[in-house]
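K.L.:
The structure is given below, and queries will be raised subsequently.
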Amino acid sequence: MLSQIAICIWVESTAILQDCQRALSADRYQLQVCESGEMLLEYAQTHRDQIDCLILVAANPSFRAVVQQLCFEGVVVPAIVVGDRDSEDPDEPAKEQLYHSAELHLGIHQLEQLPYQVDAALAEFLRLAPVETMADHIMLMGANHDPELSSQQRDLAQRLQERLGYLGVYYKRDPDRFLRNLPAYESQKLHQAMQTSYREIVLSYFSPNSNLNQSIDNFVNMAFFADVPVTKVVEIHMELMDEFAKKLRVEGRSEDILLDYRLTLIDVIAHLCEMYRRSIPRET
(Lines of atoms letter the chains of each structure in order from A and count residues from 1; the text may use other names and numbers.)
(Lines give C-alpha, C1' and ligand atoms only; values in the text may rest on other atoms or scores of the structure.)
Protein backbone atom coordinates (compact mmCIF):
# COMPACT_ATOMS: atom_id res chain seq x y z
CA MET A 1 0.00 0.00 0.00
CA LEU A 2 1.34 3.43 -0.98
CA SER A 3 1.84 6.11 1.67
CA GLN A 4 -0.38 9.18 1.71
CA ILE A 5 0.95 12.22 -0.11
CA ALA A 6 0.54 15.50 1.79
CA ILE A 7 -0.35 18.25 -0.68
CA CYS A 8 -0.60 21.94 0.18
CA ILE A 9 -2.67 23.99 -2.28
CA TRP A 10 -2.52 27.77 -2.48
CA VAL A 11 -5.64 28.75 -4.41
CA GLU A 12 -7.93 31.74 -4.13
CA SER A 13 -10.45 30.69 -6.78
CA THR A 14 -13.35 28.50 -5.66
CA ALA A 15 -13.73 26.99 -9.14
CA ILE A 16 -10.05 26.02 -9.39
CA LEU A 17 -10.10 24.63 -5.85
CA GLN A 18 -13.09 22.45 -6.67
CA ASP A 19 -11.33 21.12 -9.78
CA CYS A 20 -8.23 20.32 -7.70
CA GLN A 21 -10.27 18.59 -4.99
CA ARG A 22 -12.14 16.59 -7.61
CA ALA A 23 -8.92 15.42 -9.26
CA LEU A 24 -7.26 14.58 -5.92
CA SER A 25 -10.24 13.02 -4.17
CA ALA A 26 -8.62 9.62 -3.65
CA ASP A 27 -7.64 8.54 -0.13
CA ARG A 28 -4.02 8.62 -1.26
CA TYR A 29 -3.97 12.42 -1.00
CA GLN A 30 -4.09 14.53 2.14
CA LEU A 31 -4.97 18.10 1.17
CA GLN A 32 -4.27 21.33 3.02
CA VAL A 33 -5.87 24.39 1.41
CA CYS A 34 -4.40 27.87 1.91
CA GLU A 35 -6.70 30.66 0.76
CA SER A 36 -4.10 33.44 0.82
CA GLY A 37 -0.38 33.96 0.47
CA GLU A 38 -0.14 34.80 4.16
CA MET A 39 -1.80 31.51 5.10
CA LEU A 40 0.59 29.62 2.84
CA LEU A 41 3.69 31.24 4.31
CA GLU A 42 2.51 30.61 7.87
CA TYR A 43 1.58 26.99 7.15
CA ALA A 44 4.81 26.31 5.26
CA GLN A 45 6.91 27.67 8.12
CA THR A 46 5.18 25.58 10.80
CA HIS A 47 4.62 22.41 8.74
CA ARG A 48 7.54 22.41 6.29
CA ASP A 49 8.36 18.78 7.12
CA GLN A 50 4.76 17.76 6.43
CA ILE A 51 4.48 19.04 2.85
CA ASP A 52 5.27 16.56 0.11
CA CYS A 53 4.07 18.73 -2.78
CA LEU A 54 2.85 22.29 -3.34
CA ILE A 55 0.21 23.28 -5.89
CA LEU A 56 0.49 27.00 -6.63
CA VAL A 57 -1.94 28.98 -8.80
CA ALA A 58 0.01 31.64 -10.68
CA ALA A 59 -2.98 34.00 -10.86
CA ASN A 60 -3.03 34.37 -7.07
CA PRO A 61 -2.35 37.93 -5.84
CA SER A 62 1.30 38.68 -4.99
CA PHE A 63 2.30 35.30 -6.44
CA ARG A 64 5.93 36.15 -7.17
CA ALA A 65 6.48 37.87 -3.83
CA VAL A 66 5.05 34.92 -1.90
CA VAL A 67 7.06 32.35 -3.87
CA GLN A 68 10.20 34.43 -3.45
CA GLN A 69 9.59 34.51 0.31
CA LEU A 70 9.18 30.71 0.35
CA CYS A 71 12.59 30.41 -1.31
CA PHE A 72 14.31 32.82 1.05
CA GLU A 73 12.82 30.99 4.04
CA GLY A 74 14.18 27.70 2.72
CA VAL A 75 10.80 26.16 1.88
CA VAL A 76 11.63 24.35 -1.36
CA VAL A 77 9.52 21.26 -2.06
CA PRO A 78 8.13 19.45 -5.12
CA ALA A 79 5.68 21.78 -6.86
CA ILE A 80 3.14 22.22 -9.63
CA VAL A 81 2.42 25.74 -10.90
CA VAL A 82 -1.05 26.13 -12.41
CA GLY A 83 -1.63 28.78 -15.09
CA ASP A 84 0.53 31.79 -16.02
CA ARG A 85 -0.25 35.29 -14.74
CA ASP A 86 2.13 36.92 -17.26
CA SER A 87 0.66 35.30 -20.39
CA GLU A 88 -1.93 36.67 -22.79
CA ASP A 89 -3.86 33.53 -21.86
CA PRO A 90 -3.46 33.06 -18.09
CA ASP A 91 -5.15 29.65 -18.29
CA GLU A 92 -2.16 28.25 -20.18
CA PRO A 93 0.88 26.67 -18.47
CA ALA A 94 3.69 29.01 -17.46
CA LYS A 95 6.64 29.23 -19.85
CA GLU A 96 9.35 30.04 -17.31
CA GLN A 97 10.61 28.90 -13.93
CA LEU A 98 8.61 30.64 -11.20
CA TYR A 99 9.64 28.73 -8.05
CA HIS A 100 12.45 26.26 -8.72
CA SER A 101 14.02 24.26 -11.52
CA ALA A 102 12.11 21.04 -10.80
CA GLU A 103 8.62 22.57 -10.81
CA LEU A 104 6.01 21.30 -13.28
CA HIS A 105 3.52 23.49 -15.12
CA LEU A 106 -0.14 22.80 -15.90
CA GLY A 107 -2.82 24.88 -17.57
CA ILE A 108 -5.99 25.54 -15.62
CA HIS A 109 -7.85 23.38 -18.16
CA GLN A 110 -5.49 20.44 -17.43
CA LEU A 111 -6.27 19.88 -13.74
CA GLU A 112 -7.68 16.41 -14.39
CA GLN A 113 -4.04 15.40 -14.92
CA LEU A 114 -3.10 16.21 -11.32
CA PRO A 115 -2.91 12.61 -9.98
CA TYR A 116 -0.24 11.80 -12.57
CA GLN A 117 1.52 15.15 -12.43
CA VAL A 118 1.88 15.00 -8.62
CA ASP A 119 3.83 11.76 -8.98
CA ALA A 120 5.87 13.36 -11.75
CA ALA A 121 6.63 16.44 -9.62
CA LEU A 122 7.90 14.26 -6.78
CA ALA A 123 10.04 12.22 -9.14
CA GLU A 124 11.49 15.29 -10.86
CA PHE A 125 12.38 16.93 -7.55
CA LEU A 126 14.15 13.80 -6.37
CA ARG A 127 16.00 13.51 -9.66
CA LEU A 128 17.29 17.10 -9.59
CA ALA A 129 17.68 17.84 -5.86
CA PRO A 130 19.19 20.15 -4.82
CA VAL A 131 17.27 22.36 -7.26
CA GLU A 132 17.93 25.93 -8.32
CA THR A 133 15.32 28.35 -6.97
CA MET A 134 13.99 31.70 -8.05
CA ALA A 135 15.96 33.23 -5.17
CA ASP A 136 19.18 31.91 -6.72
CA HIS A 137 18.50 33.97 -9.84
CA ILE A 138 17.93 37.05 -7.74
CA MET A 139 21.21 36.50 -5.89
CA LEU A 140 23.41 36.85 -8.98
CA MET A 141 22.26 33.67 -10.68
CA GLY A 142 23.25 31.44 -7.79
CA ALA A 143 26.57 33.05 -6.90
CA ASN A 144 25.40 33.31 -3.30
CA HIS A 145 23.54 30.01 -3.19
CA ASP A 146 22.90 29.03 0.43
CA PRO A 147 24.57 25.66 1.18
CA GLU A 148 22.17 25.18 4.10
CA LEU A 149 19.24 25.33 1.66
CA SER A 150 20.88 22.68 -0.51
CA SER A 151 21.29 20.51 2.57
CA GLN A 152 17.63 21.00 3.47
CA GLN A 153 16.59 19.96 -0.03
CA ARG A 154 18.72 16.83 0.16
CA ASP A 155 17.18 16.03 3.55
CA LEU A 156 13.70 16.43 2.07
CA ALA A 157 14.62 14.22 -0.86
CA GLN A 158 15.87 11.54 1.51
CA ARG A 159 12.71 11.81 3.62
CA LEU A 160 10.52 11.41 0.55
CA GLN A 161 12.55 8.45 -0.62
CA GLU A 162 12.28 6.72 2.75
CA ARG A 163 8.62 7.48 3.43
CA LEU A 164 7.17 7.16 -0.05
CA GLY A 165 9.41 4.35 -1.22
CA TYR A 166 11.28 6.00 -4.08
CA LEU A 167 14.14 3.93 -5.44
CA GLY A 168 13.45 5.09 -8.95
CA VAL A 169 10.24 6.66 -10.15
CA TYR A 170 9.14 3.31 -11.59
CA TYR A 171 8.65 1.91 -8.10
CA LYS A 172 6.50 4.86 -7.06
CA ARG A 173 3.81 4.40 -9.68
CA ASP A 174 0.38 3.71 -8.24
CA PRO A 175 -1.08 0.55 -9.85
CA ASP A 176 -4.58 1.83 -9.10
CA ARG A 177 -3.90 4.66 -11.57
CA PHE A 178 -2.72 2.34 -14.36
CA LEU A 179 -4.91 2.58 -17.44
CA ARG A 180 -5.65 -1.13 -17.44
CA ASN A 181 -6.84 -1.00 -13.81
CA LEU A 182 -9.08 2.06 -14.06
CA PRO A 183 -12.87 1.80 -14.05
CA ALA A 184 -14.40 2.38 -17.48
CA TYR A 185 -15.39 5.99 -16.70
CA GLU A 186 -11.93 6.89 -15.37
CA SER A 187 -10.29 5.15 -18.32
CA GLN A 188 -12.36 7.22 -20.74
CA LYS A 189 -11.47 10.42 -18.87
CA LEU A 190 -7.76 9.58 -19.08
CA HIS A 191 -8.06 8.79 -22.79
CA GLN A 192 -9.76 12.13 -23.42
CA ALA A 193 -7.15 14.01 -21.36
CA MET A 194 -4.36 12.36 -23.35
CA GLN A 195 -6.11 13.14 -26.63
CA THR A 196 -6.43 16.80 -25.64
CA SER A 197 -2.82 16.94 -24.47
CA TYR A 198 -1.52 15.30 -27.66
CA ARG A 199 -3.58 17.66 -29.81
CA GLU A 200 -1.89 20.61 -28.06
CA ILE A 201 1.51 19.09 -28.86
CA VAL A 202 0.67 18.62 -32.54
CA LEU A 203 -0.82 22.10 -32.97
CA SER A 204 2.24 23.77 -31.47
CA TYR A 205 4.93 21.39 -32.72
CA PHE A 206 6.22 23.56 -35.55
CA SER A 207 5.34 26.90 -33.94
CA PRO A 208 8.12 29.17 -32.66
CA ASN A 209 7.99 30.34 -29.05
CA SER A 210 5.51 27.65 -28.06
CA ASN A 211 5.44 25.83 -24.75
CA LEU A 212 6.20 22.59 -26.57
CA ASN A 213 8.58 20.90 -24.13
CA GLN A 214 6.20 21.39 -21.22
CA SER A 215 3.31 20.01 -23.30
CA ILE A 216 5.33 16.93 -24.21
CA ASP A 217 6.40 16.46 -20.59
CA ASN A 218 2.80 16.64 -19.38
CA PHE A 219 1.68 14.04 -21.93
CA VAL A 220 4.60 11.74 -21.16
CA ASN A 221 3.99 12.04 -17.41
CA MET A 222 0.42 10.85 -17.90
CA ALA A 223 1.51 8.00 -20.16
CA PHE A 224 4.27 6.87 -17.80
CA PHE A 225 2.43 7.03 -14.50
CA ALA A 226 -0.69 5.45 -16.03
CA ASP A 227 1.49 2.72 -17.59
CA VAL A 228 0.00 3.47 -21.00
CA PRO A 229 1.47 1.16 -23.68
CA VAL A 230 3.25 2.72 -26.65
CA THR A 231 0.62 1.18 -28.92
CA LYS A 232 -1.96 3.40 -27.20
CA VAL A 233 0.17 6.46 -27.89
CA VAL A 234 0.38 5.47 -31.55
CA GLU A 235 -3.40 4.96 -31.58
CA ILE A 236 -3.97 8.48 -30.21
CA HIS A 237 -1.63 9.87 -32.87
CA MET A 238 -3.38 8.01 -35.69
CA GLU A 239 -6.85 9.06 -34.49
CA LEU A 240 -5.78 12.70 -34.60
CA MET A 241 -4.13 12.34 -38.00
CA ASP A 242 -7.30 10.71 -39.37
CA GLU A 243 -9.33 13.63 -38.03
CA PHE A 244 -7.01 16.16 -39.66
CA ALA A 245 -6.98 14.18 -42.93
CA LYS A 246 -10.78 14.33 -43.16
CA LYS A 247 -10.71 18.11 -42.69
CA LEU A 248 -8.03 18.50 -45.35
CA ARG A 249 -10.03 16.40 -47.82
CA VAL A 250 -13.13 18.50 -47.21
CA GLU A 251 -11.05 21.62 -47.88
CA GLY A 252 -9.58 20.04 -51.03
CA ARG A 253 -6.05 20.18 -49.66
CA SER A 254 -3.27 17.59 -49.79
CA GLU A 255 -2.77 15.27 -46.83
CA ASP A 256 0.99 15.13 -47.41
CA ILE A 257 1.58 17.79 -44.77
CA LEU A 258 0.51 15.27 -42.13
CA LEU A 259 3.58 13.17 -42.87
CA ASP A 260 5.68 15.79 -41.09
CA TYR A 261 3.90 14.93 -37.85
CA ARG A 262 5.57 11.55 -37.78
CA LEU A 263 8.37 13.56 -36.15
CA THR A 264 5.94 14.49 -33.38
CA LEU A 265 5.18 10.85 -32.64
CA ILE A 266 8.87 9.91 -32.70
CA ASP A 267 9.68 12.81 -30.36
CA VAL A 268 6.97 11.88 -27.85
CA ILE A 269 7.95 8.20 -27.82
CA ALA A 270 11.60 9.18 -27.37
CA HIS A 271 10.64 11.27 -24.34
CA LEU A 272 8.65 8.35 -22.94
CA CYS A 273 11.60 6.00 -23.44
CA GLU A 274 13.83 8.48 -21.60
CA MET A 275 11.34 8.52 -18.72
CA TYR A 276 11.58 4.73 -18.46
CA ARG A 277 15.37 4.87 -18.69
CA ARG A 278 15.54 7.35 -15.80
CA SER A 279 13.19 5.18 -13.75
CA ILE A 280 15.70 2.34 -13.50
CA PRO A 281 17.25 2.49 -10.01
CA ARG A 282 20.93 3.29 -9.95
CA GLU A 283 23.15 0.47 -8.82
CA THR A 284 24.57 1.01 -5.35
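Easy rule for this one: first residue shown is 1, then count along the chain.
In case you wondered, yes, glycine gets a Cβ from its N, Cα and C as well.
In case it helps, Swiss-Prot gives these features for our protein:
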DOMAIN    1-164  domain 'KaiA N-terminal'
DOMAIN    174-282  domain 'KaiA C-terminal'
MUTAGEN   Ile9 to Thr  Extends the period of the circadian rhythm to 29 hours
MUTAGEN   Leu31 to Pro  Extends the period of the circadian rhythm to 27 hours
MUTAGEN   Cys53 to Ser  Induces an arrhythmic phenotype
MUTAGEN   Glu103 to Lys  In kaiA1; extends the period of the circadian rhythm to 33 hours and increases the interaction with KaiB
MUTAGEN   Asp119 to Gly  Extends the period of the circadian rhythm to 26 hours
MUTAGEN   Val131 to Ala  Extends the period of the circadian rhythm to 28 hours
MUTAGEN   Asp136 to Val  Extends the period of the circadian rhythm to 30 hours
MUTAGEN   Leu156 to Ala  Disrupts circadian rhythms in vivo
MUTAGEN   Tyr166 to Cys  In kaiA4; induces an arrhythmic phenotype and reduces the interaction with KaiC
MUTAGEN   Arg180 to His  Extends the period of the circadian rhythm to 26 hours
MUTAGEN   Glu239 to Gly  Extends the period of the circadian rhythm to 28 hours
MUTAGEN   Met241 to Thr  Extends the period of the circadian rhythm to 38 hours
MUTAGEN   Asp242 to Val or Gly  Extends the period of the circadian rhythm to 27 hours
MUTAGEN   Cys273 to Tyr  Extends the period of the circadian rhythm to 30 hours
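Give me the lay of the land around each of these features.
P.N.:
Summarised as a single figure, the pLDDT of the domain 'KaiA N-terminal' (1-164) averages 82.
Sorting each residue of the domain 'KaiA C-terminal' (174-282) by its DSSP state yields 86 helix, 0 strand, 23 coil.
Contacts of Ile9 (mutagenesis position) defined by a Cβ separation under 8 A and a same-chain sequence distance of 6+ are given as Leu17, Cys20, Leu31, Gln32, Val33, Cys34, Leu54, Ile55, in order along the sequence.
Neighbours of Leu31 (mutagenesis position), defined as other CB atoms within 10 A of its CB across all chains, total 15.
In sequence order, Ile5, Ala6, Ile7, Cys8, Val77, Pro78, Ala79, Ile80, Val118, Ala121, Leu122 are the residues of the chain that are 6 or more apart from Cys53 (mutagenesis position) and have a CB within less than 8 Å of its CB.
Cβ neighbours within 10 Å of Glu103 (mutagenesis position), excluding its own Cβ and spanning all shown chains: 23.
The 10 Å shell around the Cβ of Asp119 (mutagenesis position) contains 25 further Cβ atoms across the protein chains shown.
Listed in sequence order, the residues of the same chain lying 6 or more apart from Arg180 (mutagenesis position) and placing their CB within less than 8 Å of its CB are Asp227.
Residues near Glu239 (mutagenesis position) in space but far in sequence (CB under 8 A, at least 6 apart, same chain), listed by position: Gln195.
Non-local contacts of Met241 (mutagenesis position) by the CB criterion (under 8 A, 6+ apart in sequence, same chain) comprise Leu258, Tyr261.
Listed in sequence order, there are no same-chain residues at least 6 apart in sequence whose CB falls under 8 Å from the CB of Cys273 (mutagenesis position).
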K.L.:
Can you see whether DSSP assigns Asp119 (mutagenesis position) to helix, strand or coil?
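P.N.:
Its secondary structure by DSSP: helix.
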K.L.:
Please work out the number of neighbouring Cβ atoms within 10 Å of the Cβ of Asp242 (mutagenesis position), leaving out its own Cβ.
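P.N.:
Counting Cβ neighbours of Asp242 (mutagenesis position) within 10 Å gives 10.
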